[in-house]
Amino acid sequence: MLNKAGIAEPSLWTRADAMKVHTDDPTATMPTIDYDFPVMTDKYWVWDTWPLRDINGQVVSFQGWSVIFALVADRTKYGWHNRNDGARIGYFYSRGGSNWIFGGHLLKDGANPRSWEWSGCTIMAPGTANSVEVFFTSVNDTPSESVPAQCKGYIYADDKSVWFDGFDKVTDLFQADGLYYADYAENNFWDFRDPHVFINPEDGKTYALFEGNVAMERGTVAVGEEEIGPVPPKTETPDGARYCAAAIGIAQALNEARTEWKLLPPLVTAFGVNDQTERPHVVFQNGLTYLFTISHHSTYADGLSGPDGVYGFVSENGIFGPYEPLNGSGLVLGNPSSQPYQAYSHYVMTNGLVTSFIDTIPSSDPNVYRYGGTLAPTIKLELVGHRSFVTEVKGYGYIPPQIEWLAEDESSNSAAALSLLNK
């Protein structure tokens, strides 16, 4: 069904769908992480992480170096629980996608006009030799602001290291409009962040996914029958469910510089189900569109429950859907009940590898925990139609390249991808 703008109406993640979520499902549960995990750097907390990639989603190697980006905070200044107060985007590099070396902060000091740098994505600018664009969330506490933004610069490398230049001017891209997506006036618990930029293979246009909330005054609308879905007889929906209204949003780029954007209606909404659908991203495979997001146990609506982890939706009709929850419930990769907070902020790459960061690992003493702030073991995910399966555990922080970036054109990068696959 299309709305007046000619865009498909949002697909619904219903309460009936979420009732099928089961923690410890063996095909959708992350294996337990050992208490004695290694730390990639003892100077910085590391959490939300994403690779350097092309605009089509493939992980890029630049002059033989793999590069990843992460939110980081100085361990000597911030504790694990207040790390967001010092959040900046840092970068790491390695040969082959493991044993990462910290390179520094990406943005120049003072470039961000707001207090914090939160999650997004980083791409090689198409058709360029070494131009890089980071899309991130520029965040302020007072006044409350959360703005998807862009910053541009250049990547350089030699035999010893990788470094960046530029990244000294931030451009705001779009803001919550109160029409498609709740703004602060409508919902002071609003979410509007985590831009993920990509080219849609169906129409060749550039879009950005992001986390948002359904546009409405928080708590003023009752959860309807469509949002509830086909539930068993006598199933009651708690009144408090109306306070949860997550949405996976999308915007369309209006120029080649990717600095001007138009907001479109949400792709998926979770009104009455969950209040957060963070870091949405997309994988196109075998004619299907897989939409992934992450969410918390703590953000589920009253009367529902599920683990921290990855949730997903699949469309047989391209990026605008309609979507159905993967595995019937939406759960793709959850934490085990024995370690419910072991990992978070999973990112599913186009090769099926899933990276995340370690959060909190319990010891044999139930009163003793170890905070992570480092990358978790990488998981291999198999996507088969409307189902997903956990199949392998790789090394800690293993993020290998899929293509070698070549400056000439996109066709040469396709050839480089085949070369890497054949190695």
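Numbers here mean position along the shown chain, with the first residue as 1.
Just so it is clear, glycine is given a Cβ too, placed from its N, Cα and C backbone atoms.
Swiss-Prot lists Trp47, Asp48, Ser119, Arg193, Asp194 with the feature sucrose binding site. As annotated by Swiss-Prot, active site, nucleophile applies to Asp48. Record note (Swiss-Prot), mutagenesis Trp80 to Arg: Exhibits kinetic parameters and transfructosylation activity that are almost the same as those of the wild-type enzyme, but is unable to catalyze the synthesis of highly polymerized fructans. The unchanged residue is displayed. Under its mutagenesis entries, Swiss-Prot includes Glu117 to Gln with the note: Does not affect sucrose hydrolase activity. Exhibits greater transfructosylating activity. Among the mutagenesis results in Swiss-Prot, Glu211 to Gln has the note: Retains 28% of the sucrose hydrolase activity, but transfructosylating activity is greatly reduced. The residue drawn here is the original one. Experimental mutagenesis is annotated in Swiss-Prot for Asp275 to Asn, with the remark: No change in activity. Under mutagenesis, Swiss-Prot gives Glu278 to His with this note: 210-fold decrease in kcat for sucrose hydrolysis. 3-fold increase in KM for sucrose. Residues or ranges marked as active site, proton donor/acceptor in Swiss-Prot: Glu278. His296 to Lys or Arg appears in Swiss-Prot as a published mutagenesis result, with the remark: Decreases both transfructosylating and hydrolyzing activities. One entry in Swiss-Prot concerns the mutagenesis experiment Asp302 to Asn. Its note says: No change in activity. The annotation that Swiss-Prot gives for the mutagenesis experiment Asp308 to Asn reads: No change in activity.
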Between Arg193 (sucrose binding site) and Glu211 (mutagenesis position): CA-CA distance (Å): 5
Sorted by sequence, non-Trp47, Asp48, Ser119, Arg193, Asp194 residues with Cβ within 8 Å of centre, sucrose: Leu71, Trp118, Gly120, Thr137, Glu278, Arg279, Ser345
Entry from the recorded positions list Arg193, His296 having the most other CB atoms no farther than 10 A: Arg193
Pairwise CA distance, Trp47 (sucrose binding site) versus Trp80 (mutagenesis position), rounded so that it is a whole Å: 10
Spatial neighbours of Asp194 (sucrose binding site), counting only the mutagenesis positions Asp275, Glu278, His296, Asp302, Asp308 and Cα distances within 10 Å: Glu278
Neighbour-count leader, CB within 10 A, recorded positions: Asp48, Glu211, Asp275, Glu278: Glu211
Trp80 (mutagenesis position) in three-state DSSP notation: helix
Same chain, 6+ residues apart, C-beta under 8 Å of the C-beta of Glu117 (mutagenesis position), given in sequence order: Leu71, Ala87, Arg88, Ile89, Leu107, Phe136, Thr137, Ser138, Val139
Nearest-integer angstrom distance between the alpha carbons (Cα) of Trp80 (mutagenesis position) and Asp48 (sucrose binding site): 13
Separation of alpha carbons, Glu278 (mutagenesis position) and Asp302 (mutagenesis position) (Å): 19
